[in-house]
Amino acid sequence: MAIALWYCPPQGSVAYETLQMLIFSFQTLFPDSPVFEPHVTVTSHLVCNSKDDVNKILTSCVAAIQSIRSHQTAKKGRKGQVSHAVAAPLVSFNGCSVGKQYFKKIVLECNKNKILYGVAQVMREMYVEIDPETRSSRAATWVHEEFHPHVSLLYSDIHPVSQASLRVVQQRIEDALDVQLVPREKRKGSGNADGSNEVQMRWDFDVSSSLSWNIPGTFKVVNCVGPVQEWEVLGRVDV
């Protein structure tokens, strides 16, 4: 993961406090797990070697989100409509899962958002892919095939999670988000295209959750080397 770009809800907001409460709650259920800040990882493996690089990345984040939002507004404005991509929150949720991977032990899965995906593609092209001849195509392929935005609620090596713990996880998420969790069946013939092989349990929400955040929010460049407790925020910018 090395150097990653996060998008975080504003501190003190309903989204921040609700997600942080769930993270603390699951840490008590799995005591050896670390506590961390709620965030969506926009991209990781950033080429970032200095404070100047950090500042360039953050400046590019602001420029990218402003440009993409303006483009979406103008595109729909010509038709006399308000763009759904502009009106919809950058981060909202449609389900959750308990996975096999350490960093995806319990996650809230995000709805697709054109602006968030656009920012991820731009940042990937500018600061991850280094070959000038292939960076655009590789970033486009990555965002369409590998970018699955989510908010992690638990980091843990425990697998499988017991049925008793699964019931607690389900109940706490239902209570916090005011939704009912409906088990999602794996689509036949999907292979692992939907990530089914990487999860122990996956649920959809029965209704749309109001938990979300848009702008304002905070981009952070984070050094994710070593144990979670040693991760360091190298820079941040509010949008």
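Cβ from N, Cα, C; glycine included.
Here is what Swiss-Prot says about this protein:
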type	residues	note
ACT_SITE	His39	active site, proton donor/acceptor
ACT_SITE	His150	active site, proton donor/acceptor
MUTAGEN	His39 to Ala	Abolishes cyclic nucleotide phosphodiesterase activity
MUTAGEN	Thr41 to Ala	Strongly reduces cyclic nucleotide phosphodiesterase activity
MUTAGEN	His150 to Ala	Abolishes cyclic nucleotide phosphodiesterase activity
MUTAGEN	Ser152 to Ala	Strongly reduces cyclic nucleotide phosphodiesterase activity
| said: I'd like to know which of these mutagenesis positions, Thr41, Ser152, is least surrounded, judged by other CB atoms within 10 A. | reply: Thr41
| query | Can you name the residues of this chain that are 6 or more positions from His150 (mutagenesis position) yet have a C-beta less than 8 Å from its C-beta? | reply | Val40, Lys104, Val107, Leu108, Glu109, Cys110
| Around the Cβ of His39 (mutagenesis position), the count of other Cβ atoms that are within 10 Å | 22
| task | Provide, as an integer number of angstrom, the distance between the C-alpha atoms of Ser152 (mutagenesis position) and His39 (mutagenesis position). | result | 8
